[in-house]
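Each remark here refers to the structure printed beneath this line.
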Amino acid sequence: MTDHVREADDANIDDLLGDLGGTARAERAKLVEWLLEQGITPDEIRATNPPLLLATRHLVGDDGTYVSAREISENYGVDLELLQRVQRAVGLARVDDPDAVVHMRADGEAAARAQRFVELGLNPDQVVLVVRVLAEGLSHAAEAMRYTALEAIMRPGATELDIAKGSQALVSQIVPLLGPMIQDMLFMQLRHMMETEAVNAGERAAGKPLPGARQVTVAFADLVGFTQLGEVVSAEELGHLAGRLAGLARDLTAPPVWFIKTIGDAVMLVCPDPAPLLDTVLKLVEVVDTDNNFPRLRAGVASGMAVSRAGDWFGSPVNVASRVTGVARPGAVLVADSVREALGDAPEADGFQWSFAGPRRLRGIRGDVRLFRVRRGATRTGSGGAAQDDDLAGSSP
């Protein structure tokens with residue numbers, strides 16, 4: 001390389017360093033030089049601060065090319081209105097002008113795939129709903145993947161160039177594995193859903209899936225004192241604790257019990273049959289109680305008619321179970337009388353021990369709710385088929 005060319009290159013790099021000075025400027029200069037060698041354009045570098053992961057972003061489809069919604073519509077033969085609905089469903093910024101060149105090319109291609117499903121006869125509204133649910137789930141997965149990858153390459157004293165090279169090298173090996181892994185996991189979920197969610201007689205007669213509510217039992221379990229714990233430990237430690245609870249709940253959950261979601265320091269489980277759900281919740285509380293690294297757990301359970309929408313559940317038992325959890329004592333599994341009713345004439349037959357905790361008025365719930373504590377073991381006799389017990393926390397949620 002001649003001195004003239006080297007001086008020109010140095011001038012170009014200098015233009016991309018902004019107002020950095022000293023060691024930071026020298027470190028950024030090495031990164032920028034490497035990025036240019038990887039084919040990253042100066043405009044991309046200027047638009048990204050810091051540009052550590054630009055080379056890695058190229059590996060996952062960000063080539064710096066932007067297009068308009070109309071271009072995507074015309075290039076892929078997708079209805080413009082459907083495309084814009086799908087773009088909003090996946091979380092892209094709302095842009096009313098279809099000719100605005102603001103969409104990443106790869107993002108546009110992903111959204112355009114929805115057209116094919118509509119052509120196969122699927123309801124466009126349902127296609128948009130599926131896209132939204134996928135995007136929400138995959139956004140959480142992407143966040144976890146980012147943290148996992150960075151944890152693998154970050155080292156004390158690592159320079160910007162070290163991180164950029166390490167990220168590119170690792171992700172280049174990971175990218176070919178992601179598609180097959182996600183496909184396999186999705187198919188696994190579809191298989192289990194088809195196994196546990198058979199088409200019922202009413203749906204066959206109606207000729208369509210019935211959207212109405214159905215009888216289920218709902219449970220919430222949350223960590224006691226989690227909010228106060230946030231005042232004495234770091235946010236990262238809190239997140240790790242909540243993640244451990246979610247992982248433990250998933251480990252203990254098997255069909256017909258479904259792990260639905262986490263809400264901060266709480267987990268939500270649902271089952272068509274109350275007995276397997278009670279068994280799972282009792283196991284969860286028992287395991288947490290034996291782990292000194294966990295705060296104590298409490299759980300609330302209720303049965304009733306609820307409806308499923310986009311992976312979540314809505315209805316009276318959801319509200320009641322949440323409120324019951326809020327009045328349970330640490331280490332207790334507290335259930336509404338609707339659960340005993342759902343179990344039928346012999347609630348003790350499944351090996352549960354019941355104790356009456358009294359009636360309670362719960363915020364947002366009409367009338368008093370009769371509450372029981374459920375444990376494992378032989379049945380204790382008493383008034384109403386259950387012994388008297390005081391398992392209510394001192395204040396209503």
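Just so it is clear, glycine is given a Cβ too, placed from its N, Cα and C backbone atoms.
At each noted position, the model has the original residue.
Asp222 (mutagenesis position) counts 24 other C-beta atoms within 10 Å of its own C-beta, drawing on all protein chains shown. Positions annotated as Mn(2+) binding site by Swiss-Prot, on the basis of a curator's inference: Asp222, Asp265.
For Lys261, Asp312, the entry in Swiss-Prot reads substrate binding site, with the evidence type a curator's inference. In the shown protein chains, 13 other C-beta atoms lie within 10 A of the C-beta of Asp312 (mutagenesis position).
Taken from Swiss-Prot, the feature ATP binding site covers Arg298. According to DSSP, Arg298 (ATP binding site) is assigned to a strand segment.
The domain 'Guanylate cyclase' annotation in Swiss-Prot covers 217-325 and is backed by sequence analysis.
Using a 10 Å radius centred on the Cβ of Asp107 (mutagenesis position) and all shown protein chains, the other Cβ atoms total 18. For Asp107 to Ala, Swiss-Prot lists a mutagenesis experiment annotated as follows: 7-fold increase in holoenzyme adenylyl cyclase activity at pH 8.0.
The Cβ of Arg132 (mutagenesis position) lies under 8 Å from the Cβ of Ala89, Val90, Ala310, each of these being in the same chain and 6 or more residues away along the sequence. According to Swiss-Prot, the experimentally introduced change Arg132 to Ala is described as follows: No change in holoenzyme activity.
The Cβ of His192 (mutagenesis position) lies under 8 Å from the Cβ of Pro255, each of which sits 6+ residues away along the same chain. Listed in Swiss-Prot is the mutagenesis experiment His192 to Glu, annotated as follows: Higher activity above pH 7.0.
According to Swiss-Prot, the mutagenesis experiment His192 to Ala carries the following note: Shifts activation towards acidic pH.
Here the residue is the original one, but Swiss-Prot notes a mutagenesis experiment at this spot, Glu195 to Ala: Partially relieves high pH inhibition.
When secondary structure is read from DSSP and collapsed to three states, Asp222 (mutagenesis position) falls in the strand class. One mutagenesis experiment named in Swiss-Prot is Asp222 to Ala, and its note says Loss of adenylyl cyclase activity in the catalytic fragment.
Within the same chain, residues at least six positions away from Lys261 (mutagenesis position) with a Cβ under 8 Å of its Cβ are Val267, Met268, Gly311, Asp312. Among the mutagenesis results in Swiss-Prot, Lys261 to Ala has the note: Almost complete loss of adenylyl cyclase activity in the catalytic fragment. The residue drawn here is the original one.
According to Swiss-Prot, the mutagenesis experiment Asp265 to Ala carries the following note: Loss of adenylyl cyclase activity in the catalytic fragment. Cβ neighbours within 10 Å of Asp265 (mutagenesis position), excluding its own Cβ and spanning all shown chains: 21.
Arg309 (mutagenesis position) counts 11 other C-beta atoms within 10 Å of its own C-beta, drawing on all protein chains shown. Arg309 (mutagenesis position) falls within a strand when secondary structure is assigned with DSSP. Looking at Swiss-Prot, you'll find the mutagenesis Arg309 to Ala noted as follows: Obviates pH regulation.
Looking at Swiss-Prot, the entry for mutagenesis of Asp312 to Ala says: Loss of adenylyl cyclase activity in the catalytic fragment.
Of all Cβ atoms in the shown protein chains, 18 besides its own fall within 10 Å of the Cβ of Asn319 (mutagenesis position). Per Swiss-Prot, mutagenesis Asn319 to Ala is noted as: Almost complete loss of adenylyl cyclase activity in the catalytic fragment.
Under its mutagenesis annotations, Swiss-Prot gives Arg323 to Ala the following note: Retains 10% adenylyl cyclase activity in the catalytic fragment. Around the Cβ of Arg323 (mutagenesis position), the number of neighbouring Cβ atoms within 10 Å comes to 22.
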* **mutagenesis positions near Arg298 (ATP binding site) (Cα-Cα within 10 Å), from Asp107, Asp222, Arg309, Asn319, Arg323** => Asp222
* Round to a whole number and give the Cα-to-Cα distance in Å for the pair Asn319 (mutagenesis position) and Asp222 (mutagenesis position). => 15
* Asked: According to DSSP, how is the domain 'Guanylate cyclase' (217-325) divided among helix, strand and coil residues?
  -> 48 helix, 36 strand, 25 coil
* Asked: Considering only the mutagenesis positions Asp107, Asp222, Arg309, Arg323, which fall within 10 Å of Asp265 (mutagenesis position) when distances are taken between Cα atoms?
  -> Asp222
